[in-house]
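Engineer: Take a look at the following structure, please.
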Amino acid sequence: MGSEGNMKKSVVTQVSIGGFGESTTAKQLTDYLEDEVGIVWRCRLKTSWTPPGSYPNFEIADTSNIPSIDEYKKVEPHAFVHFAVFESAGRAMDAAGQCNLILDGQPLKVSLGPKNPYSLNQRRRTTVPYKLAGITLEIGTLVSRDDFFVSWRAEGVDFLVDPFDNTCKFCFRKSTAFSFKDAVMHAVINCDYKLELLVRDIQTVRQYKTLHGFVLILQLASSPRVWYRTADDDIYDTVPGDLLDDDDPWIRTTDFTQVGAIGRCHSYRVLISPRYENKLRTALDYFRMRRVQEERVRWPPRIRNEPCFGEPVSDHFFCIHHKEGISFEIMFLVNSVLHRGVFNQFQLTERFFDLLRNQPKDVNIASLKHLCTYKRPVFDAYKRLKLVQEWIQKNPKLLGSHEQSEDISEIRRLVITPTRAYCLPPEVELSNRVLRRYKAVAERFLRVTFMDESMQTINSNVLSYFVAPIVKDLTSSSFSQKTYVFKRVKSILTDGFKLCGRKYSFLAFSANQLRDRSAWFFAEDGKTRVSDIKTWMGKFKDKNVAKCAARMGLCFSSTYATVDVMPHEVDTEVPDIERNGYVFSDGIGTITPDLADEVMEKLKLDVHYSPCAYQIRYAGFKGVVARWPSKSDGIRLALRDSMKKFFSKHTILEICSWTRFQPGFLNRQIITLLSVLGVPDEIFWDMQESMLYKLNRILDDTDVAFEVLTASCAEQGNTAAIMLSAGFKPKTEPHLRGMLSSVRIAQLWGLREKSRIFVTSGRWLMGCLDEAGILEHGQCFIQVSKPSIENCFSKHGSRFKETKTDLEVVKGYVAIAKNPCLHPGDVRILEAVDVPQLHHMYDCLIFPQKGDRPHTNEASGSDLDGDLYFVAWDQKLIPPNRKSYPAMHYDAAEEKSLGRAVNHQDIIDFFARNLANEQLGTICNAHVVHADRSEYGAMDEECLLLAELAATAVDFPKTGKIVSMPFHLKPKLYPDFMGKEDYQTYKSNKILGRLYRRVKEVYDEDAEASSEESTDPSAIPYDAVLEIPGFEDLIPEAWGHKCLYDGQLIGLLGQYKVQKEEEIVTGHIWSMPKYTSKKQGELKERLKHSYNSLKKEFRKVFEETIPDHENLSEEEKNILYEKKASAWYHVTYHPEWVKKSLELQDPDESSHAAMLSFAWIAADYLARIKIRSREMGSIDSAKPVDSLAKFLAQRL
């Protein structure tokens, strides 16, 4: 889709025209314009629109017999005109401006159409869609391989397969009733409808021939997008061929079929006339080129109308709500299996539900969770459920469960799209204050996320639309109108919904959830109501809705509960440091060393020294507390007024995050800014080349692999690093090879998708304040830790507690930035200095409290309440003049006060308004495009304007101030490096384009090869060295734990559609399908957290108390732990147990890979055993990779 060659200038070939009389035809207008202005290719004249304040009413199927009105506000006649050459559009605009365009005595108004790159116009004209007109479309369900149930049918549909934008469209016309608020009558208007899907959303295509023509059956991964616009246009074309669409908006809507066919059915049967045979063949060739899977049809399926064909459904979501004798937990999982497409609704008979009624709850939960991991449809639900239940009963080890930490909760999720909803299997997540308090009813909480079809981010264009610019000019109507999708969302928020026998009501949301378009709902019971929960949370006195909502959301921040700190131990009156209207201490307080150590103990952190700062929630306070020497006055926590957000009596200190080693990576925004500030392109190129060289050597050179793991993977690389250092080799140890391969491909993915280049002399650091007041303006203090895997063995007894505290004080110029950073002034150049009084602070960025303006505020308008900053002290990344560009002014938007207390409906309205107006992602993407296309880069005027808009958008959750994206700044073309496959792209010649193309081919080849690579389970090597005498006694217990662990891990792989376990265990995830979400980062973080919780849970199981442990010496304990680790290894790697493990993965499938990560939960003890078996002569003490072996060998 990229246009190679030079970028052609953007041109306007379209205009919108109004002011002519109602009797004017498209041909008359065309003839006049060709005489006065220039050749016209197409003229589309409109006299209809969606009446303001109305919505399509799809409950009315037959519009011929309803009372209709014609007295709604009509639109002035207007036309959309495409000229042959762009000069004609300019001439028309000029002539109208001078009142020289007069038709039938009436002066015409002209509005310029969209500005499009010349190459885009040309490509649209030369890329011909494969149009199969007059087809019959049947939307239904492939109930079995031989039966197709039709839910909805339409004739005279046009089917377009369009390589221009890689879409398929079903287009047809339909009379539609529009309803008005508080009105009985309806307006009846003809509308054009469009069902649009991306070619990549077609899972399979089947094709066969009948006596009447050809048939395609398209199996979709998700529902198509539904659009409409008013029809009966008078169209006059003077040339054949396709043109770019004009300004007349297509409006998103919901499922218009009364039977809910678009939402619940993903099989589309297309009946095509024999005269389109050649076009059909070409379209199928295009599908093959796009790698759509083609399935052979041995014989055509039987076609029948579904039971209850044509009967309206009132269900918002297409769920099976309640069955007598079946609990909510089971019904939710049944719907999860149904929504995943494993079973279809016609298979869920009473026989199926009787199977569930006749088995214990734990068997049913395990069975349905297992079925949720299936990737393909199953056509006999009863038979498969029975098979899985029997298999689980034969293997009771799959049923056990471990008590979860109080910081972990099992969360149910519901995803709501414009046409349907999806129940997602419960996920283990970090808990929050509310869930911990209401633990007894925790399963009545539901996380609801609003998304577009294909699990894409729902954006403002789905929820609202503007009329065409010419209509604005003619009617002075510049308002945006809400779509029917918005009405659906708003009714769900306001009225709640029923699900599996429960009624759910809106509760609240955190700041992260607001960005994620999600919120908490709660199903009230007789004892606990939504109002009770909100009363317990605290007193929220803000009269600004945005601020009040944000503060309620603090109770839903994901946190660890640690120490109960009594009010008399907390100073809440510490004054803020204020100057020139700025708060230099905004969001930061202090914590005493003894309390900081207590918190670390509660968190059970695997670190050798206490974090020096924590991001916290305490009562109604939020922010960061930095470790600072105690004043011996009994005060353990000092909190400033800027940290106080609401009143609460809650006294548990809750932790969101803490300072730790976090490797530094560049990204596209930072590269764009550093480049415009004068850092040469060759610097970024050389840094990427160095990274590529190491990644290409990672599987063959243990020294390089060890360096990559310890320097760029943080704690997620520890297991693989320990294995390398102990002497395990990637060539003979498949799990180690898999982990290294995942790190390599995921980092290549980061380079391709985000230009995520590793910076050796760089970190991501939490911002803190110089409480001592020593640093001057323009200075900072940075002390960073270096990774040391020896510290992973500190629990192995006193001989191993000698920790390496390897700290480095950074000196010299540093560049800092915080995401998002769009303005050149967002990169601050500071001088890092050594201050002995601050040596107790490490892995954080200490800012001065002196100066006219806080450096935090200069950097993207940030503060000190937990923001992370990219910091680089590699002098090659410092701009040549060693100075900061003038910072943008980040003045807080004026707050709107209601003049009264904020109520529940205000919060709902605010959430809905955010959904309809969220623009930050759009603005940031537009900034990338304009910076790439302009010779001035990020200093281009349009980029500076976008930076201002982004700053306002970032603050929307706090201020409620809406930002709108100017139409002229919306990109029409995207640079190739943005990977916008579904849009028009061009080849970028700037540094980001060069970096992208350098790595793209490497990544594509490696990802494909890695997808196909698998270890033959029968060829997994077994290392007998790891057998410790007496391990046999622990095998039964080890096997039970492995069954449970593997079951949960396989569930995560299936739920997130990730291919390999090594991706999850290293946190380097690369195989998640693109259609899952545009915001893959958020999904990956959730997956990482789910796995970390799982790993922590089983590490706790591993370390569970040994009998008579109090009477055992450290060495005796270690020997017992080594036996346990040996048993865990044996049930994972021994051929006999590998075979058993594969049998447990699925009762009747044999295509799975052996799961190996369970053994390495005890990697530290397996490393001890391995190192003892090595000859000391083979350990090179000078090599970093052998440092651990030497360290342990001296102590074992």
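Including glycine, each Cβ sits where the backbone N, Cα and C put it.
According to Swiss-Prot, the protein has these features:
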MUTAGEN   Glu429 to Lys  Alters post-transcriptional gene silencing
MUTAGEN   Glu453 to Lys  Alters post-transcriptional gene silencing
MUTAGEN   Pro611 to Leu  Alters post-transcriptional gene silencing
MUTAGEN   Gly866 to Glu  In rdr6-13; alters post-transcriptional gene silencing
MUTAGEN   Asp867 to Ala  Loss of polymerase activity
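Describe the structural context of each listed feature in the structure shown, including burial, neighbouring residues and relevant distances.
Structural biologist: In the three-state DSSP scheme, Glu429 (mutagenesis position) falls into the strand class.
Within 10 Å of the C-beta of Glu453 (mutagenesis position) there are 26 other C-beta atoms, taking all protein chains into account. According to DSSP, Glu453 (mutagenesis position) is assigned to a helical segment.
In the three-state DSSP classification, Pro611 (mutagenesis position) falls within coil.
In the three-state DSSP reading, Gly866 (mutagenesis position) counts as coil.
With a 10 A radius on its CB, Asp867 (mutagenesis position) counts 20 other CB atoms from all the protein chains.
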Engineer: Looking only at Cβ atoms, how many others are within 10 Å of the one on Glu429 (mutagenesis position)?
Structural biologist: 19
Engineer: Going by Cα-Cα distance, which of the mutagenesis positions (Glu429, Pro611, Gly866, Asp867) sits nearest to Glu453 (mutagenesis position)?
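Structural biologist: Ranked by Cα distance from Glu453 (mutagenesis position), first place goes to Glu429.
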Engineer: Between Glu429 (mutagenesis position) and Asp867 (mutagenesis position), how many Å separate their Cα atoms?
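Structural biologist: Given the Cα positions, Glu429 (mutagenesis position) is 22 Å from Asp867 (mutagenesis position).
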Engineer: Do me a favour and check the Cα-Cα span between Gly866 (mutagenesis position) and Pro611 (mutagenesis position); whole Å is fine.
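Structural biologist: Checking the Cα atoms of Gly866 (mutagenesis position) and Pro611 (mutagenesis position) gives a distance of 14 Å.
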Engineer: Would you mind checking how many other C-beta atoms are within 10 angstroms of the C-beta on Pro611 (mutagenesis position)?
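Structural biologist: Within a 10 Å radius of the Cβ of Pro611 (mutagenesis position) lie 24 other Cβ atoms.
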